[in-house]
Amino acid sequence: KRNGCCNCSSKWCRDHSRCCGR
């Protein structure tokens, strides 16, 4: 599920979702 952004600390998030805190 792509909600929009997720934790940049999570490697899985960066590979499946957008990184939050830009």
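The chain as shown is numbered from 1 upward.
Just so it is clear, glycine is given a Cβ too, placed from its N, Cα and C backbone atoms.
Here the original residues stay in place, and none of the substitutions has been built in.
Experimental mutagenesis is annotated in Swiss-Prot for Cys5 to Ala, with the remark: Structure similar to wild-type toxin, even with this disulfide bond deletion.
Swiss-Prot gives this note for the published mutagenesis Lys11 to Ala: Decrease in ability to block Nav1.3, Nav1.4, Nav1.6 and Nav1.7, but not Nav1.2. 21-fold decrease in binding affinity for Nav1.2. Taking the Cβ of Lys11 (mutagenesis position) as centre and 10 Å as the limit, one finds 9 other Cβ atoms among all the protein chains shown.
Mapped onto three states, the DSSP output places Trp12 (mutagenesis position) in helix. As a published mutagenesis entry, Trp12 to Glu appears in Swiss-Prot alongside the note: 200-fold decrease in ability to block Nav1.4. Block of Nav1.2 is completely reversible.
Here Swiss-Prot describes Trp12 to Ala as a published mutagenesis experiment; the accompanying note says: Decrease in ability to block both Nav1.2 and Nav1.4. Decrease in binding affinity for Nav1.2, Nav1.4, and Nav1.7. Cβ neighbour count for Trp12 (mutagenesis position) (all protein chains, 10 Å cutoff from its Cβ): 9.
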Separation of alpha carbons, Cys5 (mutagenesis position) and Lys11 (mutagenesis position) (Å): 13
Number of Cβ atoms other than its own within 10 Å, given for Cys5 (mutagenesis position): 13
